[in-house]
Amino acid sequence: MEQLWLEHDLSEEWIPQPQEQGSDNSSEPPTTSNVNNTQSTGRGSSGTSTEHGTFKKGRNDAPDVPQWKQVNAKNPVARDIFARLDLENMFEESSKQSPPSKSPTKNPSKKSSNNSSRRSSSSVGKLSNVSNMQSSPSKDPFVSQDYEKESISSSQFSKKYSEGSLKSQQSNTRSNSVHEKQNTDHASNASSSSSVVSSPSLKPNNTSPLKLFQGASDPFTREHLNQLTQDVKSNSFENGEKQFSLPEPRRPQKPMRTTERKASLNTKDLYQEVEEVMARLRGRMPNSGRESTIFLPRKLSGLREEEEQDEISVEVSQEDSSNAFPSLSDQLHLKSLQSMKRVTSIFNDNDDSFPSASSSPQRQAYMTDKMPLREIDVGSSQSSSKTARLNSSPKSTLKTSSVKTRRSHSAQSSRKVSDYPNMVVITPADLPEGIDTTQGSMEFDRIHNRWRRKGHDSDLGFDFETDEDASLSHPERTILFKAASTRHQANNDPNNLEKQQPHSFPLRKQNVAQSEFPKHSLRDNSENAPQILSSFHDLSLQNESFDEMFNGRYENGSPIPFISSGSGLKSKADKDAEYSFSVSRQSIIQILSDVEPYEPFWKRIIQLDISRRHLDSLIGLSELCPSIEELTLEGNEIAYLTGCPVTIRDLNAVENRLSSLTSFSNLLNLQYLDISYNQLEDLTGLSSLIHLRELKVDSNHLWSLDGIQHLDGLLKLSACNNRIKELSFTNSNLHRLEELLLGNNEIEEIEEISSLQNLMVLQLDNNKLTNLKASQPMIHLRILRISNNAIHQLEVDQFPHLRTLYMDLNRFNRPPDIRRLKRLVNFSFRTQDPEASNFVIQPSLDIRNLYLSNNTFVTLDCKHMFLGVRYLELANVQLKEVPKYIATSMPNLRVLDLSHNYISDIESLKPLQMIHRLYLVGNRIKKMRNLCDILANLKQLNVLDLRMNPLNFNIYPVIDDSIYELSAASKYQQSINQKGHHRKEDPQKQWQEKELAFSSTLSEAWRTRRKMYAEAILLACPHLEWLDGSDVSQSSRAAFTKSSN
């Protein structure tokens, strides 16, 4: 399908033809909307001529219009780049054209027409396309020799030229009329008087003339274009000749070089361009690796700078247009020269950068020697450009030519210019003076490119050393800070940690002699130090970490401006503390891994036991296990509870290193606290635990209970084994206290004990009490233990509802009247004053357990039946026979202890059918037969102890007091003669070891006698489980049972 010509395509594919000087349209400027060209060609079949070269928009009556392949007329870049080039079609068809009969004549054309056309096109900044390429004989190797022999004759060409001239005038007239009506087509005029005739090689079926420019897809370089233009000039017509022949078709003398084109198009460092773009996006300022056209950023300070900048940009564009694609060798050579210029400018600028106070010859020599060698690398354009950018100083407004601006970096501004027009970097120097750069108490320093507090003038030079420290540092190592022009000299000093770039810089490890630095700076205040420290987050050290550098090299002095070693940097103690925190956290993680290997469950742990793990800190536990409610820390070395989760309700910290300095203020949810066996001297640290319900502070160094007496929610308090001497509850707020354990102290007197109205358990064993009085009855008291004191008298009426009363080891002249205690169940009255007279005890009817051992003269009044008695202990009371009231008044007795008396006959025990345990240690039982008859009646007997009797005196070792005390029925649950809760060795184990050693010394006869004794007892008591301190095995009992049957 035939396509229509568009104005945009015609303006790009055709150029206006020159006209004669007498033409009517000679004064009209050329346009690009419509093009009117004249062509004189003849068809081979008919020989008639038609009007060609005049095209109008919307005309379909021109069958010979050349058809163009178009993809998008308005977007020349989107054309089919794979289509056959017009140049190839022209030369291919010209070789097949049938030439005229006459030989050609060479008539050069006038140079004025071509020159005028070229100047007209170049004035708008764009070269027009060349139309109607004339073909003339040439020595070009691309043109065949047959075409040279068959050229058009001059007479024949002259005739056709005259006809074409007439048709051109008619076409121009018609074109003007169409332009007046439709305003679409416009005649194309030129300054020359002659028109260019078409070549005989161009036929209607051919494609259009060569399109030299195709937008951004130009396949020819500027060098080829210049060569082609000069060829056209050389083949143009000479002045003064009115008849001329078709010029020879010229081609460039050199064919297109594929290698040259690739070099000119592929020498760009695309990888470096990508790095630069990404660096800009990250906020960094990398050095420019490309040496192409530089687009300078416009300043916003005034209209004059904008106009100058526009002129500079136009000049740069025009100059770069002559050589837009330099060769690879030229670019490398240009980079080398610019690198040398930058290095030279560095040393030239060093003389003017430092102030007079620091620009001595020694200072310059020192800075030159200390400059890193990598900055003087001439062959590397990247490092050279970086050095030039770091050591350049701000200059005045740029007013030189574009060539000097682009080529000379010594006079260039220190601002980083962009390689892309759409990526202009705006530096703080571009900000106008009118813009407010203050924010609160901070203001932006335009020179040093940082924020600072108001009132600090960074424009003025100042020294960071004080007068006192001036003698400690070397005069040549003085650190000055003037303005931006001195930055590059300070950066060359390897000991200076000042930032060399706005964002980051590499700090190289240098082997420099260590010198002293000032201890304090002029701005050594706590407000600036954290802000300055945050700016050093991107320091990169080689072969040495940042912490090692500051702990070792900069420990005694800091060369960093605004920072001293005591205020800004971390001290060694801080680093040690941080290290210890890390170790503690790792210990917690390791312990948690042992307890619960699956880490996601750590946050769900409610109960945690990490006893005896050698822990000394709990730092990190609250972050790892935030839901813990019950924590056991027994047997560790914890001194502080920092790191404990605030959700803890039950804390067991027994046997640690807690002291009065330990704070519990963060554990407000504590309800149950056990801090026994620690080093507390007072309880003031627990005053904030308002939710505390139970508190155990046993085995500490407490002197009083001050600090917790206002905790009205406290229910249980245990402060045994401390150093408490006086105790007063006068102003106490412990109204809800139910259990108070104060044993093993040095309490002499207790005031206002009756203020604890809800008290149910009172334990005052092993103290120095002489009296215990209550101002009012304590009706809720159930258990009272006052053993091992010096009490002479006790009014039991003050405690009417007592159920347990322990009064051992006191100095009572007379026993208390326990008949009034109707609810008394357990009564212990062991070991009273030996000077006391005969005691007569009248227990209540509901009594169950009576402990009356170790009293010289004690008598039990049993006029009534005591059906509730289950346990009776009458050891060491000098009994010669078993009392008869035991069998008659206490028929439900389960345990009877009559040890260490003078009993030889137990005949009165036959009625006790319910007895389970019988202790007769240390009596005078001799007859085996009578014993076996009585034991046979005790069907429920399980435990029997007959040691230290004449019956078995030589077959058992002697029983120690401690063994007897805990093995017999008269055992005392608590050691009376010793303070504290020190556990004794198991008496059962002691007896077994002693018995085994004694058995090894027995002769065979005594071993046989011992065996016969055991068999006889087991025959009498078949259900016996424990005999004389040893367990009876089931095999032995079965053997005895079998033998008895």
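Cβ atoms are placed via backbone N, Cα and C, with glycine included.
Looking at Swiss-Prot, the entry for mutagenesis of S98 to A says: No phosphorylation by cdk1.
Among the mutagenesis entries in Swiss-Prot is S103 to A, noted as: No phosphorylation by cdk1.
Swiss-Prot documents S136 to A as a published mutagenesis change and attaches the note No phosphorylation by cdk1.
While the structure shown retains the original residue, Swiss-Prot records the mutagenesis experiment N767 to M with this note: In cdc11-136; normal interaction with sid4; normal localization at the SPB. Around N767 (mutagenesis position), the same-chain residues at least 6 positions away in sequence with a Cβ under 8 Å from its Cβ are L742, G743, N744, N745, E746, I747, E748, N788, N789. Annotation note: N767 (mutagenesis position) sits in a coil segment as assigned by DSSP.
Sequence-distant neighbours of R947 (mutagenesis position) (same chain, 6+ apart, CB under 8 A from its CB) are V921, G922, Y956, I959, D1028, G1029. Taken residue by residue with DSSP, R947 (mutagenesis position) is part of neither helix nor strand, so it is coil. Record note (Swiss-Prot), mutagenesis R947 to A: In cdc11-123; no interaction with sid4; does not localize at the SPB. The unchanged residue is displayed.
Here Swiss-Prot flags 1005-1043 as domain 'LRRCT'.
For the mutagenesis result T1041 to I, the note given in Swiss-Prot is In cdc11-123; no interaction with sid4; does not localize at the SPB.
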